Amino acid sequence: MTPEAAYQNLLEFQRETAYLGSLGALAAWDQRTMIPRKGHGHRARQMAALARLLHERATDPRIGEWLEKVEGSSLVEDPLSDAAVNVRAWRRAYERARAIPERLAVELAQARSEGETAWEALRPRDDWQGFLPYLKRLFALAKEEAEILMAVGPDPLDPPYGELYDALLDGYEPGARARDLEPLFRELSSGLKGLLDRILGSGRRPDVGVLHRHYPKEAQRAFALELLQACGYDLEAGRLDPTAHPFEIAIGPGDVRITTRYYEDFFNAGIFGTLHEMGHALYEQGLPEAHWGTPRGEAASLGVHESQSRTWENLVGRSLGFWERFFPRAKEVFSSLADVRLEDFHFAVNAVEPSLIRVEADEVTYNLHILVRLELELALFRGELFLEDLPEAWREKYRAYLGVAPRDYKDGVMQDVHWSGGMFGYFPTYTLGNLYAAQFFAKAQEELGPLEPLFARGEFTPFLDWTRRKIHAEGSRFRPRALVERVTGSPPGAQAFLRYLEAKYGALYGF
């Protein structure tokens, strides 16, 4: 068999696998949005059966045979060619999948499905003790998986693993390591705490009461749809639905869905939650369709994905220019804003206040929420913390970093869906996304000129096109670190983000 024939076999086989994965994504969307209460048990078994089938395909020995034919051939001489990018990723996925026993793959799928279902039921009841057995099972399985992946090792192009946590982190942010994250987070938290002290000491406080007036759910949805369309989200290739925990999910080309949640007494959750998920969806809609079903057509990492969502939620969506364009329309849609001035509204949606809930945190304190989760996850995987002690450790870290502490579990250790789905190692990608976003945005302004005047005129296409060319079109051709450096000229770091916050919040809070 020639290398060309082997590569064609790989393309066809992996695309077929991607179609099956796409069905899994559709089932996952349904589970989080529309499924009847009594359907969860059957759905968990469906997901386990699909996981078994996907694992069988991922470990098919023909993959190894085809890869051997292609590796070392002229097809992959250029390490940045489409074929080389695909083959390298397929080899890594094949070795990782072969190392995971089918029994573990199926158990993980079922435990994740059951864990999310339990979390949805038990969190509103504040039932930590009821949730703990699910979390223990998920953690044990994740640790078993990490031990196996640790033995397999990383991609040869990436740094070696230093500890168990790295093996899971690497699945979300290729090349990221705990030993690099810890000093980066220390630098960031030092800058954030200094900025937070100046904000709280400024004496200025926005009237956030305007955000807690009455905002009917249907009006929020209608307004959110207008924003989506104006910013460039293709509503003929997606949809917006309500859910308990907002998410974006790509079913496939032409089907990238957004969910959000609305509170009639809080403006931010529904509107900025929608803009956040829209950022994710714009990335998915901008990936090269010709490469769908291959690594070349996938996002570079969750951190890069998060850079797109945080950009549209915050750097665009919370800018004064954005609301110069949309606040007059918001006043038409929401009568409760009739007496509110643009400047006061803009200050309110950028209010800084230490709080308990990560997804509702402001730009200044958000990454301190992530620091808490990173330190707790590291302690768990290093054997320095037991799950039974997690709630108290959570409270202690919130007191230390944010000066607040939860009185219950639902707004404390149970607030996020991630651990209920076994997603250990995911949280750091949120902060990395914020850092990447600031660097990308600064570079875009350097090349396109000031962006806020464009936003004020409702012109979002120049910026969206820039991100499509520089980031989306590249798929996973580059590792996250290399992509950031290629686009911005600098490696990922904290300083661009801290400069952005300093300029914005210095102006708002008068220092």
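From the backbone N, Cα and C atoms, a Cβ is placed for every residue, glycine too.
According to Swiss-Prot, the domain 'Peptidase M32' annotation covers 3-506. His276 to Arg appears in Swiss-Prot as a mutagenesis experiment; the accompanying note says: Reduces enzyme activity. Impairs zinc binding. Among the mutagenesis experiments that Swiss-Prot reports, His276 to Glu is described with the note: Reduces enzyme activity. No effect on zinc binding. While the structure shown retains the original residue, Swiss-Prot records the mutagenesis experiment His276 to Arg or Tyr with this note: Reduces enzyme activity. Impairs zinc binding. Under the heading Zn(2+) binding site, Swiss-Prot lists His276, His280, Glu306. Among the mutagenesis entries in Swiss-Prot is Glu277 to Asp or Gln, noted as: Reduces enzyme activity. No effect on zinc binding. According to Swiss-Prot, the active site, proton donor/acceptor annotation covers Glu277, on the basis of sequence analysis. Quoted from Swiss-Prot, the note on mutagenesis experiment His280 to Glu is: Reduces enzyme activity. Impairs zinc binding. Among the sequence features in Swiss-Prot, the mutagenesis site Glu298 to Gln is noted as follows: No effect on enzyme activity. Slightly reduces zinc binding. Record note (Swiss-Prot) on the mutagenesis of Glu332 to Gln: No effect on enzyme activity. Slightly reduces zinc binding.
Known features from Swiss-Prot, placed on the structure.
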residue: His276; record: mutagenesis position; Cβ within 10 Å: 25
residue: Glu277; record: mutagenesis position; Cβ within 10 Å: 28
residue: His280; record: mutagenesis position; Cβ within 10 Å: 25
residue: Glu298; record: mutagenesis position; Cβ within 10 Å: 21
residue: Glu306; record: Zn(2+) binding site; Cβ within 10 Å: 28
residue: Glu332; record: mutagenesis position; Cβ within 10 Å: 11
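When the recorded positions Glu298, Glu306, Glu332 are screened for a C-alpha within 10 angstroms of the C-alpha of His276 (mutagenesis position), the residues that qualify, in sequence order, are Glu306. Annotated pair Glu306 (Zn(2+) binding site) and Glu277 (mutagenesis position), C-alpha to C-alpha distance, rounded: 9 Å. In this structure the alpha carbons, written CA, of Glu332 (mutagenesis position) and His280 (mutagenesis position) are 28 Å apart. Straight-line distance linking the Cα atoms of His280 (mutagenesis position) and Glu298 (mutagenesis position), rounded to a whole number, equals 13 Å. Neighbouring residues of the recorded Zn(2+) site, listed in sequence order and excluding His276, His280, Glu306, comprise Glu248, Glu277, Gly279, His305, Gln308, Ser309, Arg310, Trp312, Glu313, Gly433 (Cβ within 8 Å of the Cβ centroid). According to DSSP, Glu332 (mutagenesis position) sits within a helical segment.
Between Glu298 (mutagenesis position) and Glu277 (mutagenesis position), the C-alpha separation comes to 17 Å.
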